[in-house]
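Colleague: Copied straight from Swiss-Prot:
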{"type": "BINDING", "residues": "Q76, F77, S78, N79, I177, A178, L179", "note": "substrate binding site"}
{"type": "VARIANT", "residues": "N160 to D", "note": "In strain: W"}
Amino acid sequence: MNQLTAYTLRLGDNCLVLSQRLGEWCGHAPELEIDLALANIGLDLLGQARNFLSYAAELAGEGDEDTLAFTRDERQFSNLLLVEQPNGNFADTIARQYFIDAWHVALFTRLMESRDPQLAAISAKAIKEARYHLRFSRGWLERLGNGTDVSGQKMQQAINKLWRFTAELFDADEIDIALSEEGIAVDPRTLRAAWEAEVFAGINEATLNVPQEQAYRTGGKKGLHTEHLGPMLAEMQYLQRVLPGQQW
């Protein structure tokens, strides 16, 4: 697999896995409006995943977005560890969403300038959706943080719990570095300042605290995932595994 294919696959996997997680909220959100909002955000991410995975399949010269989504094993997925974390309670979902939304906005803003026209076009469409997603997640971060004692406590606990996965957002490997030097990709290390400016401001507005430095978790890009991804994929891929190639 060449570097551009691998890079595009990472972007698609992030969107696909997070979309699946948000879909698990359908019918279970705290209120109908939130249920619809999470479902719509999940559908936006699914659309982004289709665009990235379709392009990855085109670059690879085989398969399509369905092949990549439904026939790969856990170790073949290269998504960030953050997006595969369980929904938990509503505060957990909001913290996870806010962290990735802030990163997506920073990433797609830069990736629109990619020398690869397809990546630039996908990002130009995705940035509009990502900005809406960020408004939603930051809005709820502030509501929960400034709400009751219980909601504020749950929001702080969610931030503390998921903070260890945020360092991977800025972890650069040889693929990131090589493609960024060619003007195709974005070096994730250069996204930290924009992400921290947004996230620190959001946490401050929510009257919450930025967690202290801690032992961070990485490895998703290399296919080294937490125990949560495998069961999620088993459910997501079940039908194609049982009835390969079937259409409906």
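Even glycines carry a Cβ here, placed using N, Cα and C.
Could you tell me the structural context for the features on the list?
Modeller: A178 (substrate binding site) falls within a helical segment according to DSSP. Neighbour list (A178 (substrate binding site), Cβ cut-off 8 Å, at least 6 residues apart, same chain): Q3.
With a cut-off of 8 Å between CB atoms and residues at least 6 apart in sequence, the same chain places P211 near N160 (variant position), listed in sequence order.
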Colleague: So what sits near F77 (substrate binding site) in its own chain, CB-to-CB under 8 Å and at least six residues off in sequence?
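Modeller: Sequence-distant Cβ neighbours: D13, V17, G220, G223, H225, L229, L233.
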Colleague: Using a 10 Å cut-off, grab the number of neighbouring Cβ atoms around the Cβ of N79 (substrate binding site), all chains included.
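Modeller: Summing over all protein chains shown, N79 (substrate binding site) has 23 other Cβ atoms within 10 Å.
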Colleague: CB neighbours of I177 (substrate binding site) within 10 A?
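Modeller: Around the Cβ of I177 (substrate binding site), 15 other Cβ atoms lie within 10 Å.
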Colleague: Given the binding-site residues Q76, S78, which one is most crowded in terms of C-beta atoms within 10 angstroms?
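Modeller: Result for the most crowded candidate: S78.
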Colleague: Using all protein chains in view, find how many other C-beta atoms are within 10 Å of the C-beta of L179 (substrate binding site).
Modeller: 22
